[in-house]
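Worksheet: one structure, shown below.
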Amino acid sequence: MPFRRTLLAASLVLLITGQAPLYAAPPLSMDNGTNALTVQNSNAWVEVSASALQHNIRTLQAELAGKSRLCAVLKADAYGHGIGLVMPSIIAQGVPCVAVASNEEARVVRASGFTGQLVRVRAASLSELEDALQYDMEELVGSAEFARQADAIAARHGKTLRIHLAFNSSGMSRNGVEMATWSGRGEALQITDQKHLELVALMTHFAVEDKDDVRKGLAAFNEQTDWLIKHARLDRSKLTLHAANSFATLEVPEARLDMVRTGGALFGDTVPGRTEYKRAMQFKSRVAAVHSYPAGNTVGYDRTFTLARDSRLANITVGYSDGYRRVFTNKGHVLINGHRVPVVGKVSMNTLMVDVTDFPDVKGGNEVVLFGKQAGGEITQAEMEEINGALLADLYTVWGSSNPKILVD
């Protein structure tokens, strides 16, 4: 029945409008995170600190010292922090440029009242590009074929589309023209010669967070942009050159060029030692109940943990479906009342168990910190990354997309 209703609705749209409905990604929330009810009855939630975010923006702007413009990268729903929550701070701090990946992100950025520069930082499909014309978004272009197709779309709508020509200067081999070959340079020249595309920027992206590798990619980018500007007879004063992500922005100042694209640094996700940037996200849950079990009992699926003593185990209302992955089985820790307690047994779909035997004050209803700080304790980025075997962004983008979010200050 649901399928038949959907089919009927689609048929009605086609009958009434003469057009097939455009299906897109699930709508992102415009919630600004100020309603406590969004997390009060939730099993797990993400807290986002507006003060930390605004502090990080100001710190970054001060470091740039007006020599490079800041483009705030808010892809993946602002790295899981929620574009609806983040945009008021972006606007309040006067950030001139926002970068996104999806049309839905672009919609929320514009709906928030942002009228500045909006850029997509990945290759779009042709249907995405056409739909995004309504958001006045600048598009990444990295092939002559795509440029011709984009030009045709812009012409059909009577528009001129602003584009950023991407180079494969550091070997990402993902979006950019390969300027190390003559055929690639020929493609770049063709891209600059499309009637309905306005070239406003030249860009690249660094493949490795390593200073020497960044400098090597930067040298290639500088040579390649110089060549294209000369041979395509471009006006350098009308072009924005940008390459630096958060790592390059903070660690290789010469890579900042005209504009930097920072995402992680805005949210406090930086290299070790950059303590001036504050973490903007915490991931939390609650204790459902505390149970007593005798020594010798096993815990969880597949009996991966055996109690060595009579124990008190707290049942936490979060699991791998909420983004707390099974990799933390018998390895992770959480904070309850400031106590650091270990995860025991396999993380389940909706539940995990922790050993609170040594802490009689732990009881049902207590707040649990899965990532972040509590009463002097901390679950750190380093330990989460070591156990997960990947960057923290691999986790917090999922936490944010799987759980409600709230601003805490």
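Any Cβ shown, glycine's included, is placed from N, Cα and C.
For LYS75 (active site, proton acceptor), the same-chain residues lying six or more positions away in sequence with a CB closer than 8 A to its CB are ALA99, VAL100, ALA101, SER102, GLU105, VAL121, ARG122, GLY263. Residues annotated as active site, proton acceptor in Swiss-Prot: LYS75 (among others).
The annotation active site, proton acceptor is assigned in Swiss-Prot to TYR301 (among others). DSSP assigns TYR301 (active site, proton acceptor) to a helix in the three-state reduction. Around the Cβ of TYR301 (active site, proton acceptor), the same chain contributes GLY345, LYS346, SER348, each under 8 angstroms and 6 or more positions distant in sequence.
Other Cβ atoms within 10 Å of the Cβ of MET349 (substrate binding site), summed over all protein chains shown, number 10. Residues annotated as substrate binding site in Swiss-Prot, with sequence analysis given as evidence: ARG174, MET349.
Reduced to three states, the DSSP call for ARG174 (mutagenesis position) is coil. The mutagenesis experiment ARG174 to Ala or Lys is recorded by Swiss-Prot, whose note states: Loss of catalytic activity.
ASN175 (mutagenesis position): 20 other CB atoms within 10 A of its CB, across all protein chains. Mutagenesis annotation in Swiss-Prot: ASN175 to Leu, described as Loss of catalytic activity; the structure shown retains the original residue.
Sequence-distant neighbours of ALA393 (mutagenesis position) (same chain, six or more apart, CB under 8 Å from its CB) are ALA76, TYR79, GLY264, ASP269, listed in sequence order. Mapped onto three states, the DSSP output places ALA393 (mutagenesis position) in helix. For ALA393 to Tyr, Swiss-Prot lists a mutagenesis experiment annotated as follows: Reduces the catalytic activity towards L-Lys by 2-fold. Loss of racemase activity towards L-Arg.
Rounded to a whole value, the Cα-Cα separation of ARG174 (mutagenesis position) and MET349 (substrate binding site) is 34 Å. Of the recorded residues, MET349 (substrate binding site) and ASN175 (mutagenesis position) place their C-alpha atoms 36 Å from one another.
Neighbours of ARG174 (mutagenesis position), defined as other CB atoms within 10 A of its CB across all chains, total 12.
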